[in-house]
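Report on the structure given below.
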Amino acid sequence: MKKIPLGTTDITLSRMGLGTWAIGGGPAWNGDLDRQICIDTILEAHRCGINLIDTAPGYNFGNSEVIVGQALKKLPREQVVVETKCGIVWERKGSLFNKVGDRQLYKNLSPESIREEVAASLQRLGIDYIDIYMTHWQSVPPFFTPIAETVAVLNELKSEGKIRAIGAANVDADHIREYLQYGELDIIQAKYSILDRAMENELLPLCRDNGIVVQVYSPLEQGLLTGTITRDYVPGGARANKVWFQRENMLKVIDMLEQWQPLCARYQCTIPTLALAWILKQSDLISILSGATAPEQVRENVAALNINLSDADATLMREMAEALER
């Protein structure tokens with residue numbers, strides 16, 4: 001498994017990490033999954049050379065962290081890079097975020113809330129330190145906390161040995177500059193796929209200039225780029241309001257994936273593997289966060305690391321995706 005250094009830390013990350021949002025189950029994913037299969041999926045990721053497991057309290061109200069914690073009991077702790085997040089809460093107030101089922105989530109990055117969250121995450125995960133601690137969504141009014149205050153408490157947690165590295169998700173360029181003003185920022189998490197390339201405009205160059213790893217999530221657009229979505233599919237749960245799952249857009253994507261078949265034949269790979277290989281081609285700073293809910297999905301995703309996509313084919317795929325936006 002290819003690895004990349006994490007900022008100025010002594011941590012190295014596999015170029016592919018396991019995302020566990022779906023493993024957490026709950027209303028966002030139309031119910032819970034078989035817990036043993038979820039644990040087996042995490043164990044398979046480790047066997048395949050993936051050392052990073054990403055989770056968050058907001059993934060079904062801590063359930064994802066609990067499942068990850070159960071898997072961690074079966075793995076050598078020093079071989080796993082555990083990444084979880086703070087800033088999305090449900091047991092204290094904050095700025096309104098999403099409602100999941102009948103429960104309201106809030107944004108809160110106050111120092112008091114972060115300290116509560118890190119303690120709860122450590123307990124759910126069953127570990128005594130978190131390798132990468134990431135702000136999940138950035139603070140907004142009315143419960144606004146300046147980045148300076150958030151970074152201050154993260155720096156304290158780092159000095160206390162509770163976290164090893166600091167990350168930020170769902171940030172813009174100004175956020176990144178402000179984080180760097182008050183401390184180190186080792187990694188960001190941003191949405192990126194061949195269908196959503198906005199990150200290329202400013203975030204990717206800024207991170208390259210500052211040695212910040214870019215961890216991309218939703219590289220398969222919540223399953224749309226797996227090639228398993230049929231024309232009669234009706235999206236529900238977390239997919240229901242997504243732009244690319246609107247019927248007209250979804251059908252365009254399905255047409256594009258059919259045009260990928262000659263490329264899949266050339267590289268002897270599947271559609272999702274090709275989509276992941278395209279992302280890896282874009283920058284050596286990129287680490288893919290790829291979700292899976294079954295061991296075989298992990299094995300398929302990892303195959304993308306063995307594809308040496310040519311410049312010409314990467315350009316062709318980009319042009320196909322750009323054509324969907326016209």
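Here, residue 1 is simply the first one shown, and the rest follow in order.
Glycine is no exception: its Cβ is also placed from the backbone N, Cα and C atoms.
Original residues throughout; no substitutions modelled.
The annotation active site, proton donor is assigned in Swiss-Prot to TYR59. When secondary structure is read from DSSP and collapsed to three states, TYR59 (active site, proton donor) falls in the coil class. Same-chain residues at least 6 positions away in sequence with a Cβ under 8 Å from that of TYR59 (active site, proton donor) are, in sequence order, THR20, TRP21, ILE23, GLY24, GLY26, GLU65.
Residues or ranges marked as NAD(+) binding site by Swiss-Prot on the basis of similarity to another entry: THR20, TRP21, ASP54, GLN189, TYR217, SER218, PRO219, LEU220, GLU221, GLN222, GLY291, GLN297. Sequence-distant contacts of PRO219 (NAD(+) binding site), defined as residues of its own chain at least six apart whose C-beta falls under 8 angstroms from its C-beta, comprise TYR192, SER193, LEU225, ALA275, LEU276, ILE279, ILE288, LEU289, SER290.
Swiss-Prot lists ASP232 to Ala or Glu among its mutagenesis entries, and the accompanying note reads: Converts the protein into an enzyme with dual specificity, i.e. that is able to use both NADPH and NADH as cosubstrates. According to DSSP, ASP232 (mutagenesis position) sits in a coil region rather than a helix or strand.
Recorded residues TYR217 (NAD(+) binding site) and ASP232 (mutagenesis position) have their alpha carbons 26 Å apart, per Cα-Cα distance. The Cβ of ASP232 has fewer other Cβ atoms within 10 Å than any other of the recorded positions ASP54, GLU221, ASP232. Counted over all residue pairs in THR20, TRP21, ASP54, GLN189, TYR217, SER218, PRO219, LEU220, GLU221, GLN222, GLY291, GLN297, the record's binders of NAD(+), the longest Cα to Cα distance measures 22 angstrom. The Cβ of GLY291 (NAD(+) binding site) lies under 8 Å from the Cβ of LEU18, GLY19, THR20, TRP21, ALA22, ILE23, LEU220, each of which sits 6+ residues away along the same chain.
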